[in-house]
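Peer 1: When I checked Swiss-Prot for this same protein, it listed these features:
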| type | residues | note |
| --- | --- | --- |
| BINDING | His229, His233, Glu269 | Zn(2+) binding site |
| ACT_SITE | Glu230 | active site |
| VARIANT | Lys452 to Gln | In strain: D-SA and D-4947 |
| VARIANT | Lys489 to Asn | In strain: CB16 |
| BINDING | Thr1172, Asp1173, Lys1192, Arg1239 | N-acetyl-beta-neuraminate binding site |
| MUTAGEN | Tyr1235 to Trp | Increased binding of heavy chain to synaptosomes, whole toxin has half neurotoxicity |
| MUTAGEN | Trp1238 to Phe or Tyr | Decreased binding of heavy chain to synaptosomes, whole toxin is significantly less neurotoxic |
| MUTAGEN | Phe1240 to Trp | Increased binding of heavy chain (HC) to synaptosomes, whole toxin is slightly less neurotoxic. Slightly greater than wild-type HC binding to GT1b |
| MUTAGEN | Asn1253 to Ala | Significantly decreased binding of heavy chain to synaptosomes |
| MUTAGEN | Lys1257 to Ala | Decreased binding of heavy chain to synaptosomes |
| MUTAGEN | Ser1262 to Phe | Decreased binding of heavy chain to synaptosomes |
Amino acid sequence: MTWPVKDFNYSDPVNDNDILYLRIPQNKLITTPVKAFMITQNIWVIPERFSSDTNPSLSKPPRPTSKYQSYYDPSYLSTDEQKDTFLKGIIKLFKRINERDIGKKLINYLVVGSPFMGDSSTPEDTFDFTRHTTNIAVEKFENGSWKVTNIITPSVLIFGPLPNILDYTASLTLQGQQSNPSFEGFGTLSILKVAPEFLLTFSDVTSNQSSAVLGKSIFCMDPVIALMHELTHSLHQLYGINIPSDKRIRPQVSEGFFSQDGPNVQFEELYTFGGLDVEIIPQIERSQLREKALGHYKDIAKRLNNINKTIPSSWISNIDKYKKIFSEKYNFDKDNTGNFVVNIDKFNSLYSDLTNVMSEVVYSSQYNVKNRTHYFSRHYLPVFANILDDNIYTIRDGFNLTNKGFNIENSGQNIERNPALQKLSSESVVDLFTKVCLRLTKNSRDDSTCIKVKNNRLPYVADKDSISQEIFENKIITDETNVQNYSDKFSLDESILDGQVPINPEIVDPLLPNVNMEPLNLPGEEIVFYDDITKYVDYLNSYYYLESQKLSNNVENITLTTSVEEALGYSNKIYTFLPSLAEKVNKGVQAGLFLNWANEVVEDFTTNIMKKDTLDKISDVSVIIPYIGPALNIGNSALRGNFNQAFATAGVAFLLEGFPEFTIPALGVFTFYSSIQEREKIIKTIENCLEQRVKRWKDSYQWMVSNWLSRITTQFNHINYQMYDSLSYQADAIKAKIDLEYKKYSGSDKENIKSQVENLKNSLDVKISEAMNNINKFIRECSVTYLFKNMLPKVIDELNKFDLRTKTELINLIDSHNIILVGEVDRLKAKVNESFENTMPFNIFSYTNNSLLKDIINEYFNSINDSKILSLQNKKNALVDTSGYNAEVRVGDNVQLNTIYTNDFKLSSSGDKIIVNLNNNILYSAIYENSSVSFWIKISKDLTNSHNEYTIINSIEQNSGWKLCIRNGNIEWILQDVNRKYKSLIFDYSESLSHTGYTNKWFFVTITNNIMGYMKLYINGELKQSQKIEDLDEVKLDKTIVFGIDENIDENQMLWIRDFNIFSKELSNEDINIVYEGQILRNVIKDYWGNPLKFDTEYYIINDNYIDRYIAPESNVLVLVQYPDRSKLYTGNPITIKSVSDKNPYSRILNGDNIILHMLYNSRKYMIIRDTDTIYATQGGECSQNCVYALKLQSNLGNYGIGIFSIKNIVSKNKYCSQIFSSFRENTMLLADIYKPWRFSFKNAYTPVAVTNYETKLLSTSSFWKFISRDPGWVE
């Protein structure tokens, strides 16, 4: 529904409808009622300034009152004309909000989000209509005084700005109560303070891309985004999910490190900004906030069911109306008794909308405007714009007017390109400064060496102690310990298109009868002043270096110097880190050749700033920018001065001024009640512990990502900002010198070359933009490298210690209860050992769906791709090398391509050969000294069980090189030198009885070689074996690689290989996992072998937790039956998967697809359905929150809801599984928990069931199902 936005003039008279006089006691500036305009339902605009200070003043204060930049103008909104402009400006912005679907939905949420009539102190059976958190008094001037005549219950009041015009806020109206309804689900009305004509500015310095035409620059925020940001705070307040102020990130402030003395950054702000910065809040805390909100909403639903009274009692006739209003607001359902209840799916959708979808990052993408990349982005001098002028700002385009070409690169927001964006007077701006002073001797301090740095020019680095430490606490595990799983990933399109917000909501009349509210006497707030900070340093740091590069005002004789000290001592000298530039600039114009001189100067500068270096010792980054060191004097005293050498020696941590060494505290231990004596409770405790172990790994990874985003990336981004400043200062000096020389130039061509001179100066900005792209790439690679190389190994090391302790405790628990657990001891120990066999991979995309972070990681991944010297891919049904080196690839006639996956090939008979001849241009050192080989392989059972040795990949000539062999279920990598001395790596991949092996399954093999160290063998990203190879003699590598099975005579002996790559670098463990994640195709559901699961194909189905049993019908109910022969996988009743949406026959099944399962039974097909009758966990029990349903067969193959399932991919190192969900009557359940005979009435078999409390089962292996297809590689 689109709510119309009404037009008003400030001079319009009060009308007892949508123009009223309201008394706002929170505003200490105005003690009389103020004129208010309802521009759309429940949203009022009051064109007045606002202050809650005890002694309010709009004048510029003597000292900063904000740690951010402040701007003061006491005359703003002092006239009716200005108030009219403000009113119409807000109206125009609301009309612009209504231009997009996301904006319409925002307004809709605000309109129907009236705060609850009451709070936690209100009796649970009562609506209280006298609360100041919901009501505003309406007054009229009668008989010489103001009198209250009515009330209104608005959602939002929009005032003009605070004394600091740049301080946009959305505050609450509280009555001195101890609790806060905005935190407790009830909600409160919201008061906004905004100034839409005054615009914050930011730079795109840290963005991934910028135009080579317009270059990087300073941009202003679109006022519609600034307003929507504050309205999102209002949403959180109205819906009672506002986050308390103690949930925040504190800045790290220390004597020896330069970071912002900034305010605490509230979680509320990070949610409202959205995007990448939300990931700073650890997942565990985000889940807790959601659970808290869910609990509050359940309490409110309970209240609604009990309410039968009102305050005042005369309003009792309104009970049903307000019950309807609040049930629509919270999206409650009614159960079969007519009571209001929370629908979990609807709650999740609403909560996701309010906390994820409604955010500044999403708004800016939907309105196609330029916006700051991070919440911590640096702000610059604000600007002013007349947004009422359609020649400047329109409802459709904002500042980026198409008719002026301002839509290109958002140049309408570019303060250098759009003359309508007027810079504010710096005299009215107040900044907080850090005074930096050079300590001349140990005890000597000289103020003449001090410089002043704006607080917002320092990086914001979070205090690590302000990031949740809960994962480091000890935890007691019982049979009742649950894992709460909630994903805050969201689909924007689904959110915009869904119909969750009521289409025709119940609406209250704007003007309501007076309810005689108690007077609200709120005390004013005391103004807090901040003082500048002084810090002493022992050397000229980056702030001194930047200061030395600034151009002084009114200097007539500019010279460049390569001495920082000299530049700091003389106003006419500018420091440059480019000696050749200083020489050319200082030489000046010779023999009247002005244009030649100017061209030489510009060319020297632009050539130097585009330089990049590569160092063989650095494998972490593709290039380095050598002049960053002399531009900013980065690094410690031992390494300062030689940036390249320092970087090669110390790595990326060398760039971090503060806290370069990442540390992780010891993880808390899991403990168990040793007194447990019930068999089922012990088993359940073990299962819960394994689930909690997985959660501990995920929480630890999330904690690491939070630290990286809030403590590391902010420091790296700060280098970007400083380098942009540095290059801009250099360009300013060059421009000023060109202007001075041009002013003195008296040549006859002076006027003719004027435009060329201007073009030269403009070209500096373009080249700075290109240089910044290189710098950004370098800095981003450094940041990601720090995550993967400095942080991840330490986290995994601590997790491995935690695993060792936990596994030991679990085995001890089983051993100490072996009598009670008779018959289950071996199975439980095997399950524990298997669970702890592999570490959980770190896939950063599991912790964020932010597009910017994905771009950064993909860029890092591309640097891995850049090192490929062979990459076999299928193009137009031919196997070719796509590495760029164009190796010759010859495929034998009998080789089958693209048999299972796009880039695979099948080898069977001895005549099947693929011969690859590498490009001769590949350097010897590049292919061997640091090299890696990776590929996916699938080896048939008969080839595995053979006792012969088969060479399957061979690159040995004249007794030297490498090869890959198979023998007795082992895969062996052999590296051999010219003297036939060799080293080998061996991995046993053969099938075990517990189905944990790799026979005939796809698995990922990586071998890395380093001639000065080790060669290593990885399987699915896990290091399995390493061997020193530095004692080998010379290894001559053949440029020919032959794929084939030597001496093969059995037609059932075959193998498949896909995605074969050779890299000219030693891939790290993190690199390998990135390649693995990029090739595993998680969106494609896999069968037991790792092949794509397909529709209209027969499968045998087994449960991962009960691999010794197959699924079969018994009395029309599905049960698990013991295998008569565990080596026979093709046992039982085959299942065919059918598509609900008529997908192409035999097409791949994707993650989340809806499916129907048909089972062949007694030569007839049946549909598997979920029974509609509940099986109770204890016979005769009641179905409450833990309903259990059996699976059964139905002869009718129609498309019925109880037979529709959705499927989700589960991939775990050496097994491919799926989870299956049942959707029926809006009650989503997971097929999980094999219910054992003693647990309910089915006495003779283990039975698969559907359970409603599926959130606690998502990590349980009893919910993992495997589909076994008849495969040529497994012949029975």
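Placed from the backbone N, Cα and C atoms, the Cβ positions cover glycine too.
So, quick note: what you're seeing has the original residues, none of the substitutions.
Can you tell me where each of these features sits in the structure?
Peer 2: Cβ-based neighbour count (10 Å, all protein chains) for Glu269 (Zn(2+) binding site) stands at 18.
Taking Cβ-Cβ distances under 8 Å and a sequence separation of 6 or more, the neighbours of Glu230 (active site) in its chain are Tyr168, Thr169, Ala170, Leu192, Val194.
Lys452 (variant position) falls within a strand segment according to DSSP.
In the three-state DSSP assignment, the secondary structure recorded for Thr1172 (N-acetyl-beta-neuraminate binding site) is strand.
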Peer 1: Suppose the Zn(2+) site is His229, His233, Glu269. Which further residues of the same chain have a Cβ inside 8 angstroms of that site's Cβ centroid?
Peer 2: Ala170, Glu230, Thr232, Glu268, Thr272, Phe273, Glu360
Peer 1: Within 10 Å of Asp1173 (N-acetyl-beta-neuraminate binding site) by C-alpha distance: pick out those among the recorded positions His229, His233, Glu269, Lys452, and say none if nothing qualifies.
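Peer 2: Of everything listed, nothing lies within 10 Å of Asp1173 (N-acetyl-beta-neuraminate binding site) (Cα to Cα).
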Peer 1: Across all the protein chains here, work out how many other Cβ atoms are within 10 Å of the Cβ of Lys452 (variant position).
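Peer 2: Other Cβ atoms found within 10 Å: 14.
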Peer 1: Which three-state DSSP class does Glu230 (active site) fall into?
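Peer 2: Once the DSSP labels are grouped into three classes, Glu230 (active site) ends up as helix.
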Peer 1: Whole-number Å distance between the CA of His229 (Zn(2+) binding site) and the CA of Lys452 (variant position)?
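Peer 2: Distance (Cα to Cα, whole Å): 32 Å.
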Peer 1: I need the CA-to-CA distance for His233 (Zn(2+) binding site) versus Lys1192 (N-acetyl-beta-neuraminate binding site), whole Å please.
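Peer 2: Cα-Cα, rounded: 50 Å.
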Peer 1: Could you give the Cα-Cα distance between Glu269 (Zn(2+) binding site) and Lys452 (variant position), in whole Å?
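Peer 2: Roughly 29 Å, rounded to the nearest whole number.
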Peer 1: Measuring Cα to Cα, tell me the gap between Lys452 (variant position) and Thr1172 (N-acetyl-beta-neuraminate binding site) in whole angstrom.
Peer 2: 74
Peer 1: Using a Cβ cut-off under 8 Å and a sequence separation of 6 or more, which residues in the same chain sit near Lys1192 (N-acetyl-beta-neuraminate binding site)?
Peer 2: Asn1116, Val1117, Leu1118, Ile1168, Ile1169, Asp1171
Peer 1: Kindly assign Lys1192 (N-acetyl-beta-neuraminate binding site) to one of the three DSSP-derived states: helix, strand or coil.
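Peer 2: It is in a strand.
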Peer 1: So of His229, His233, Thr1172, which of the binding-site residues has the fewest other Cβ atoms within 10 Å around its own Cβ?
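Peer 2: Counting other Cβ atoms within 10 Å of each of the binding-site residues His229, His233, Thr1172 gives the minimum at Thr1172.
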